[in-house]
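> I am attaching a structure below and will ask some questions about it afterwards.
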Amino acid sequence: MKVYITYGTADFLKTIVQKHPSENILLMQGQENAILIHETNGDTVFQAPHAYEVIDQVGEIKHPGFAVLNNIAVTQEGRPLFENRFKNRAGKVENEPGFEAIRVLRPLDSDTYVILTLWETESAFQDWQQSGSYKEAHKKRDTSAGIDTTSIFSRPSYVTTYFAVE
């Protein structure tokens, strides 16, 4: 399974969605731009996408109210360690109220992995961040047992968020 992501204005991206009604494409709006997320086993309909292979997934990409993309740049040497960490993750987020889906995305044309989580609402995501399962999932962060203390990261990670577009 592949995920393709492209960015632009909501009006322009909406025309792409309308041209391809049978494709599984999400249109979402962020603070600075809009995003299309296309999940498919085939080729993408985008002209210039960021391409990813799905290496872990739970739930369906449908019509969430809120999306969180954790962008994590990983060195070539660090990829096996990073992927192993996510393949052995606690899996707690799936049981949270308002959770809809997660995709761990391996980049095909860059060094930046994306951890995509989809939620019913922004408040559901914020509630998860205050929960025990969030603390459990991140308990090894900044410890010798975690991977944050190694040099597998190319640069600091960053998070982008998006809201559903009707």
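Each residue, glycine too, has its Cβ placed from N, Cα and C.
Since we're looking at a predicted model, the values are computed, not measured.
If you look up Swiss-Prot, you'll see Asn33 marked as Fe cation binding site. Annotation source Swiss-Prot lists domain 'ABM' at 66-153. Here Swiss-Prot notes a mutagenesis experiment, Asn70 to Ala, with the remark: Retains the ability to degrade haem, albeit at a reduced rate relative to the wild-type. Swiss-Prot lists His138 with the feature heme binding site.
Give me the structural setting of these features: burial, nearby parts and distances.
Counted within 10 Å of its Cβ, the other Cβ atoms near Asn33 (Fe cation binding site) come to 14, all protein chains included.
DSSP states for the domain 'ABM' (66-153), grouped as helix (H, G, I), strand (E, B) and coil, give 26 helix, 27 strand, 35 coil.
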> Rounded to a whole angstrom, what is the C-alpha distance between Asn70 (mutagenesis position) and Asn33 (Fe cation binding site)?
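On Cα coordinates alone, these residues lie 16 Å apart.
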> Check the DSSP secondary structure of Asn33 (Fe cation binding site), expressed as helix, strand or coil.
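Its secondary structure by DSSP: coil.
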